[in-house]
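Trainee: Below are the features I grabbed from Swiss-Prot:
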ACT_SITE  Y63  active site, proton donor/acceptor
BINDING   H93, N205, R311  substrate binding site
MUTAGEN   Y63 to F  Complete loss of activity. It does not affect the over-all structure of the enzyme
MUTAGEN   E71 to A  Despite a decrease in activity, it shows lyase activity over time and still produced some amount of beta-tyrosine
MUTAGEN   H93 to F  Complete loss of activity
MUTAGEN   Y303 to A  Despite a decrease in activity, it shows lyase activity over time and still produced some amount of beta-tyrosine
MUTAGEN   Y415 to V  Complete loss of activity
Amino acid sequence: MALTQVETEIVPVSVDGETLTVEAVRRVAEERATVDVPAESIAKAQKSREIFEGIAEQNIPIYGVTTGYGEMIYMQVDKSKEVELQTNLVRSHSAGVGPLFAEDEARAIVAARLNTLAKGHSAVRPIILERLAQYLNEGITPAIPEIGSLGASGDLAPLSHVASTLIGEGYVLRDGRPVETAQVLAERGIEPLELRFKEGLALINGTSGMTGLGSLVVGRALEQAQQAEIVTALLIEAVRGSTSPFLAEGHDIARPHEGQIDTAANMRALMRGSGLTVEHADLRRELQKDKEAGKDVQRSEIYLQKAYSLRAIPQVVGAVRDTLYHARHKLRIELNSANDNPLFFEGKEIFHGANFHGQPIAFAMDFVTIALTQLGVLAERQINRVLNRHLSYGLPEFLVSGDPGLHSGFAGAQYPATALVAENRTIGPASTQSVPSNGDNQDVVSMGLISARNARRVLSNNNKILAVEYLAAAQAVDISGRFDGLSPAAKATYEAVRRLVPTLGVDRYMADDIELVADALSRGEFLRAIARETDIQLR
């Protein structure tokens with residue numbers, strides 16, 4: 001099934017604690033789809049609350065309910081202080097700094113937290129679920145600073161900024177800017193909530209920051225991999241490359257990694273109908289015909305194989321895909337997990353544990369960062385392949401259409417692509433950066449939200465690298481005069497570029513061209529072009 005559809009019907013997303021997907025989170029975040037908390041989930045939450053309250057009334061010690069928090073667990077707190085204890089927790093941990101998450105990112109975080117609480121083991125009252133759902137459905141979006149999470153005990157600081165809005169404090173976004181929550185709630189006639197036993201803790205003690213953001217990053221990264229395949233196919237056609245490296249038997253039978261199979265299938269589909277590509281058998285026959293009798297060694301201008309950057313696409317992009325598939329799987333598990341502490345199960349002892357620890361997501365998002373970094377490397381090397389006259393199979397230096405020397409063509413446009421590859425490589429794994437905190441109570445932490453933010457940064461950088469490649473591939477088509485021989489998919493891709501940016505005839509200001517195409521990539525425009533203009537269903 002294609003990852004991106006031309007049109008998506010806006011139907012409510014069921015938030016039941018069991019079935020939420022990365023794709024559904026994107027719908028809530030990006031398309032502003034509404035959410036529905038099923039009656040069964042409300043009933044589970046109510047049952048969990050009743051179990052909890054029965055325990056609490058017996059004065060049984062419960063972390064964060066009759067005790068202080070974190071390292072201060074040794075402090076016993078009377079249950080008469082329940083509201084004050086929960087409110088103080090939220091206020092004190094609303095200490096995030098730095099830029100605010102974008103509105104779609106904040107919506108993803110809220111959706112992730114709502115689904116975790118809807119699983120029914122966190123002992124919050126149903127009104128908490130209903131209020132978070134109301135926020136998503138009415139477009140009330142908490143203003144959440146990006147910096148402050150250690151990824152264990154979950155994303156405390158970011159989620160505190162969500163919880164603070166429920167009690168009428170902190171800020172929400174209006175037109176992308178923070179305004180006081182109290183003002184917005186008053187305008188809408190919404191009464192702030194009073195947090196009861198455990199509810200402050202349940203709201204903030206979990207992985208929903210890294211998981212919500214990670215869902216957006218991984219979903220978009222899968223689309224970026226597809227768009228990398230699209231431009232690679234166009235570029236291969238422009239330089240009259242071979243389709244043989246993508247034959248099914250070399251992947252489905254010989255080396256059946258799922259991502260490799262999917263990428264090879266996409267490459268075959270994208271170049272189907274091309275009058276420019278060649279096959280290995282044709283090259284072999286031509287080489288045999290060219291060989292002079294009686295010579296043991298002779299030079300030929302016929303290359304049976306092109307460089308790795310034009311041949312190892314299934315192996316490289318396919319491995320990126322496999323990494324993203326793994327991350328998507330881990331995110332789906334985490335989205336549908338109870339990841340606060342403590343947890344309550346009927347007929348069982350209170351579970352005091354550490355499900356808030358973000359290590360699974362931290363590792364997964366670091367893997368994503370590594371994979372996307374290599375995707376950027378591949379794109380930059382493909383750019384170089386058509387800009388370097390010694391490697392470009394007859395194309396002029398830097399794709400200059402006029403007088404080389406007087407004009408520089410794409411020489412300058414290559415620099416940001418190369419610089420961004422280097423920048424991506426400086427972004428090391430955050431999951432190995434544990435720093436003890438909280439009086440050494442939190443002595444091993446995941447830094448998972450940093451991992452997710454790092455992956456987001458590389459994703460954004462790659463859109464700019466790929467933008468240069470799209471521009472260069474279209475320019476190669478123009479200079480070579482090979483448009484008529486392109487496959488239907490390549491023509492659709494070329495025309496999508498040219499709707500944004502004209503051919504580079506003489507040198508001009510290039511930054512705007514790159515940003516226009518990068519923005520189109522971020523919106524999935526080239527996926528839509530393929531879906532609209534061809535019958536190809538990309539994997």
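Glycine is no exception: its Cβ is also placed from the backbone N, Cα and C atoms.
In this structure the noted substitutions are not present, so the sites keep their original residues.
For each listed feature, how buried is it and what is near it?
Mentor: Under DSSP, Y63 (mutagenesis position) is assigned to coil, being neither helix nor strand in the three-state scheme.
H93 (mutagenesis position) is surrounded by 23 other CB atoms, counting those within 10 A of its CB over all protein chains shown.
When other Cβ atoms within 10 Å of the Cβ of Y63 (mutagenesis position) are tallied across all protein chains shown, the result is 16.
When Cβ atoms from all protein chains are considered, those within 10 Å of E71 (mutagenesis position) total 13, not counting its own.
Using a 10 Å Cβ-Cβ cutoff, Y303 (mutagenesis position) registers 11 neighbours.
Proximity of Y415 (mutagenesis position) to non-local residues of its own chain (separation of 6 or more, Cβ distance below 8 Å) is seen for none. DSSP assigns Y415 (mutagenesis position) to a helix in the three-state reduction.
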Trainee: Please report how many Å separate the Cα atom of Y63 (mutagenesis position) from that of E71 (mutagenesis position), as a whole number.
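Mentor: A Cα-Cα distance of 11 Å.
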Trainee: Out of these binding-site residues, N205, R311, which one has the fewest other C-beta atoms within 10 Å of its own C-beta?
Mentor: R311
Trainee: According to DSSP, does R311 (substrate binding site) sit in a helix, a strand, or coil?
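Mentor: R311 (substrate binding site) sits in a helix per DSSP.
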Trainee: Where does N205 (substrate binding site) sit in the DSSP three-state scheme?
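Mentor: DSSP call for N205 (substrate binding site): coil, neither helix nor strand.
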Trainee: Listed substrate-binding residues H93, N205, R311 - what's their greatest C-alpha to C-alpha distance in Å?
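Mentor: Spelled out: the longest distance between any two Cα atoms in H93, N205, R311 is 51 Å.
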Trainee: Of E71, N205, R311, which is closest to H93 (mutagenesis position) if I measure between C-alpha atoms? They're all recorded positions.
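Mentor: If we rank E71, N205, R311 by Cα distance to H93 (mutagenesis position), first place goes to N205.
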